[in-house]
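**Q** Pasting the relevant annotations from Swiss-Prot:
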DOMAIN    25-90  domain 'J'
MUTAGEN   His53 to Gln  Loss of HSPA5-binding, but no effect on interaction with denatured substrates
MUTAGEN   Cys169 to Ser  Drastic loss of interaction with denatured substrates
MUTAGEN   Cys171 to Ser  Drastic loss of interaction with denatured substrates
MUTAGEN   Cys193 to Ser  Drastic loss of interaction with denatured substrates
Amino acid sequence: MAPQNLSTFCLLLLYLIGAVIAGRDFYKILGVPRSASIKDIKKAYRKLALQLHPDRNPDDPQAQEKFQDLGAAYEVLSDSEKRKQYDTYGEEGLKDGHQSSHGDIFSHFFGDFGFMFGGTPRQQDRNIPRGSDIIVDLEVTLEEVYAGNFVEVVRNKPVARQAPGKRKCNCRQEMRTTQLGPGRFQMTQEVVCDECPNVKLVNEERTLEVEIEPGVRDGMEYPFIGEGEPHVDGEPGDLRFRIKVVKHPIFERRGDDLYTNVTISLVESLVGFEMDITHLDGHKVHISRDKITRPGAKLWKKGEGLPNFDNNNIKGSLIITFDVDFPKEQLTEEAREGIKQLLKQGSVQKVYNGLQGY
């Protein structure tokens, strides 16, 4: 072998050995940078899990492998200790491996049965009995509505498990015909049951990840399929988290717009002022006024409202209403005359119907 070819072969061999030692690139699998936050990692997994689930890609022979790689990437990068080991030594540096069921990870985000991959929950078979659905109010802050978040819910879920013995199941009413003699029959109704394996209900701890999407609206529901009440002869019902946005001390939501009030002094209302309002995610909204600001005046800050739920690139407005704080102490006669001379404004007293048109 020529020296040049030998050198090329050695470099290729070293590259392949390095790739094997390094293992899979979990950041690339999830499509996130190495600086990604845990919220970014969860969001990426939730999105890709729906896209790559084998049930949604029956014609892709690599679908199962892709889904397993995705689960492995999430398992490692969502755990701070495993992520630290992975960042330092690669996949081979993980001490205890990562052998969690990727179906379990998927169910933490979507429930036991996942979704029918048309975007709608499973279709109910009328012949299969189902347990009751459970609706739980989930309180979220306006900060979470603005920026989004993942809320971890731990619950004890009753689950039907096989137990020793047999039991009667699928009981139903049937008609039995008995011949009493020539041309004489007796029809009786009786209960007929099948024999099924015995079951018992046990409580199992379940951890569910509820994604609070930016712009989520009050009353919206997030379903977790198969996480409701069990049914010993059929399927469990569903668990639905119903969003309840708690009141905020500074901002009020109206659609995608945010409303707030700012109190300024009488001097500021006359000569102008500058100030910053701290927004829901901590960034500052600057206000500068160099003109007279009347009590009740409103200022619109476009794009400083909440993100639209259907399109997060669109944001509402922040509407600021100004209140003027008048002096509490009585003015001296000298001060009154000074103000009159300064403003040079005569009386504009007028009585009118201020509610006309409402």
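Using the three backbone atoms N, Cα and C, a Cβ is placed for every residue, glycine included.
Keep in mind that this structure shows the original residues, not the substituted ones.
In the displayed structure, how are the listed features positioned relative to their neighbours?
**A** The DSSP breakdown of the domain 'J' (25-90) into helical (H, G, I), extended (E, B) and coil residues amounts to 48 helix, 0 strand, 18 coil.
Cβ-based neighbour count (10 Å, all protein chains) for Cys169 (mutagenesis position) stands at 14. In the three-state DSSP scheme, Cys169 (mutagenesis position) is classed as strand.
Residue density at Cys171 (mutagenesis position): 10 other Cβ atoms are found within 10 A of its Cβ, drawing on all protein chains shown.
Cβ neighbours within 10 Å of Cys193 (mutagenesis position), excluding its own Cβ and spanning all shown chains: 11. Cys193 (mutagenesis position) carries a strand DSSP state (E or B).
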**Q** How big is the gap, in Å, between the Cα of Cys171 (mutagenesis position) and that of His53 (mutagenesis position), rounded to a whole number?
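**A** Checking the Cα atoms of Cys171 (mutagenesis position) and His53 (mutagenesis position) gives a distance of 37 Å.
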**Q** Distance between His53 (mutagenesis position) and Cys169 (mutagenesis position) at the Cα atoms, whole Å?
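**A** With distance taken Cα to Cα, Cys169 (mutagenesis position) is 34 Å from His53 (mutagenesis position).
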